[in-house]
Amino acid sequence: MSDKPLTKTDYLMRLRRCQTIDTLERVIEKNKYELSDNELAVFYSAADHRLAELTMNKLYDKIPSSVWKFIR
């Protein structure tokens with residue numbers, strides 16, 4: 001594995017393995033303590049994206065702004 005930090009897309013592809021919000025929350029909790037601050041910001045962005053996908057039961061390249069009102 002390279003030393004290059006993962007991008008939002010890299011994290012999103014990994015998070016798409018999570019099929020439920022509960023599983024996603026467990027992965028978020030685990031990574032909260034393992035990632036640096038910079039990596040965590042990128043990871044949280046991808047996690048929010050995946051949460052929107054799970055909530056709407058659809059995959060998105062870019063989350064429409066109208067979807068965010070349904071996310072807790």
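Glycine residues also receive a Cβ, built from the backbone N, Cα and C atoms like all the rest.
In this chain, none of the residues that are 6 or more apart from R14 (mutagenesis position) has a CB less than 8 Å from its CB. In the three-state DSSP reading, R14 (mutagenesis position) counts as helix. Swiss-Prot documents R14 to A as a published mutagenesis change and attaches the note Still interacts with H-NS, derepresses expression of H-NS/Hha coregulated genes but not genes regulated solely by H-NS.
What Swiss-Prot says about the mutagenesis result for R17 to A is this: Still interacts with H-NS, derepresses expression of H-NS/Hha coregulated genes but not genes regulated solely by H-NS. Sequence-distant contacts of R17 (mutagenesis position), defined by Cβ-Cβ distance under 8 angstroms and a gap of at least six in the same chain, do not exist.
Within 10 Å of the C-beta atom of R26 (mutagenesis position) sit 12 other C-beta atoms, taking all shown protein chains into account. Here the residue is the original one, while Swiss-Prot reports the published mutagenesis R26 to A with the comment Still interacts with H-NS, derepresses expression of H-NS/Hha coregulated genes but not genes regulated solely by H-NS.
Secondary structure at D48 (mutagenesis position), taken from DSSP and collapsed to helix, strand or coil, is helix. A sphere of 10 angstroms centred on the C-beta of D48 (mutagenesis position) encloses 15 other C-beta atoms. The note that Swiss-Prot attaches to the published mutagenesis D48 to A is: No longer interacts with H-NS, derepresses expression of H-NS/Hha coregulated genes but not genes regulated solely by H-NS.
A Cα-Cα distance of 14 Å separates R26 (mutagenesis position) from D48 (mutagenesis position).
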